[in-house]
Amino acid sequence: MSLKPRVVDFDETWNKLLTTIKAVVMLEYVERATWNDRFSDIYALCVAYPEPLGERLYTETKIFLENHVRHLHKRVLESEEQVLVMYHRYWEEYSKGADYMDCLYRYLNTQFIKKNKLTEADLQYGYGGVDMNEPLMEIGELALDMWRKLMVEPLQAILIRMLLREIKNDRGGEDPNQKVIHGVINSFVHVEQYKKKFPLKFYQEIFESPFLTETGEYYKQEASNLLQESNCSQYMEKVLGRLKDEEIRCRKYLHPSSYTKVIHECQQRMVADHLQFLHAECHNIIRQEKKNDMANMYVLLRAVSTGLPHMIQELQNHIHDEGLRATSNLTQENMPTLFVESVLEVHGKFVQLINTVLNGDQHFMSALDKALTSVVNYREPKSVCKAPELLAKYCDNLLKKSAKGMTENEVEDRLTSFITVFKYIDDKDVFQKFYARMLAKRLIHGLSMSMDSEEAMINKLKQACGYEFTSKLHRMYTDMSVSADLNNKFNNFIKNQDTVIDLGISFQIYVLQAGAWPLTQAPSSTFAIPQELEKSVQMFELFYSQHFSGRKLTWLHYLCTGEVKMNYLGKPYVAMVTTYQMAVLLAFNNSETVSYKELQDSTQMNEKELTKTIKSLLDVKMINHDSEKEDIDAESSFSLNMNFSSKRTKFKITTSMQKDTPQEMEQTRSAVDEDRKMYLQAAIVRIMKARKVLRHNALIQEVISQSRARFNPSISMIKKCIEVLIDKQYIERSQASADEYSYVA
């Protein structure tokens, strides 16, 4: 083959080429030598001398394709009932033949057509050199275009009607020719696949659109039939079956771009159009916890934009009712434990249900959280919410030495689970106050199971609420280890004195930061330290003043405890007592009988505290009341009980200081209210300092938003705090509007 341009007889060359392309397009056998010769002929025509013949070749090829497709169209029409089969057969043959022709015409495609082809800009803005209505196309594209114009479009109505009928028969249980249906539908895609813009437009317009309409009508009627013959449970199962079948059908016949559209149409007709029916049954299904029906309903409703909210609300209501049922009427004796375990049981039950039945959907998890938040924070009318106090007591019970038969690991597991319930509390500041008081008692009276568990719990609270929430708890915990170090230093201080100092007692001290501990520094009574303790107190004050300048020690005698040996009985006993009880008992060192007046003089306690202390000793029968009167008065006298006995050689005399009294609970709640007022005032000042000017409602919303992590403030409390800050001249009402506040710099 010569590459040099030469004179070519077009008619002679075209006749040879025509014979070959007829064979190619009908998939007849063509010898390799013939193929190569025709390839050379096309090259020769494109580079012919004196004038290239590429344009004429293109025109003649186009005429051939038009005639060939018209001929095939006529034969398809003659096939009557076999239109789909014949169309499919000719399409399979023609589309492959067109691919081979495109290869044969490769030189024409690359050297003539591409160089003269209109660009996107030419098509958009116009170009004078080429007929805009008949743009040049590569031969493969031209063949497909001829098929679309001369075969598909004239047969469109017949083809679509037959395709829809065949697919309807498939839905009815018949078994149509899958290969033919898929092939015909795919031809609508294939004829425009060469287009860069909207290659599926033709397929969507002539087939997809009418198919979706027909699908909607079919499933509208199908849903109506199913509703008449089924209850809700059966209806949902049948609908899911229909959807699954339709999905398989889509994959058998349609282009992938249609899958979701078809399923969406089915869902609209069988689910969205009957939401009222499904929602009406939702209540009973959830209340009876029919897991299979819940799973089916979830799958159906999830696919519809307005489907799930009703189901979510129904589950939230159900969890709320279950939670209230589980946490009401709990026995007073073990209420904290029962309350927490009941909430955890409900939480665990519904977490499992949501994960296994509802696919772990976060919308339902949020509903669970909302429901349990309302359960945990539930309060009877005109009463306070008990949850913060109950949860603090639950922790207290777990962290005390008295926690029955539990290892540290078991306590750790329970405290980890407890955080689940804790996160639902609105009034976390109330919990913090109660927890701090109970922690103080555990630490001061040595009641903690272990300091590691105490630290672990504080860290869990820190993770849940942040550093600020636990800062005081951390300081309380730290004070205990600092105090242990101070005791060692104090003992070394005593040993290193120039003169030998004998304190006469074993002495241990806790130095606590006043700002961190929830302890009152104003004692309930005056008190004179017993002589036996004076030296220890004086030496520690000396030691402390030498080591720390500018710090003031305040002795909290009402919290101190000690051990007293009872040497006057046949059996050696050790009593663990408060300092007040110790002061009364030590008075009997000098005399077996002591009057009330003498005790008052030696201890300097007021009447109420002294009487309470004496009664605690009378209750355990360590001393006797020598008066015939039952009540203690100024004339009473007391004597040691020389016949005292106890099952234990070491025993503890409990006092009201170690028990939670109603007054103490009330004080805790009052302290919470005061703290809230200060917190809100600080929040208002922070916000106004940043914003300078703010309207009333906007300020209220920002304060609520900032406070929500600790508690839910009432609007009335916020308003009172605003008024207080106006009085204190931190903020002022704007002169322009009474509904606006300005920050006072």
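Cβ coordinates are placed from backbone N, Cα and C, and glycine is handled just like the others.
None of the substitutions listed is reflected here, since the structure keeps the original residues.
Here's what Swiss-Prot has on this protein:
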type	residues	note
DOMAIN	675-735	domain 'Cullin neddylation'
MUTAGEN	Lys621 to Arg	No effect on conjugation with NEDD8
MUTAGEN	Asp660 to Lys	Activates UBE2R2-mediated ubiquitin chain extension in the absence of neddylation; when associated with K-664 and K-675
MUTAGEN	Asp675 to Lys	Activates UBE2R2-mediated ubiquitin chain extension in the absence of neddylation; when associated with K-660 and K-664
MUTAGEN	Lys719 to Arg	No effect on conjugation with NEDD8
Under 8 Å Cβ-Cβ from Lys719 (mutagenesis position), six or more apart in the same chain: what's there? Ile700
Along the domain 'Cullin neddylation' (675-735), what average pLDDT does this model show? 87
Just the number: how many Å between the Cα atoms of Asp675 (mutagenesis position) and Lys621 (mutagenesis position)? 43
Across all chains shown, how many C-beta atoms besides its own are within 10 angstroms of the C-beta of Asp675 (mutagenesis position)? 16
Write out how many residues of the domain 'Cullin neddylation' (675-735) are helix, how many strand and how many coil, based on DSSP. 42 helix, 6 strand, 13 coil
Return the residues near Lys621 (mutagenesis position), defined as same-chain residues 6+ apart in sequence whose C-beta is under 8 angstroms from its C-beta, sorted by sequence, else 'none'. Asn641, Phe644
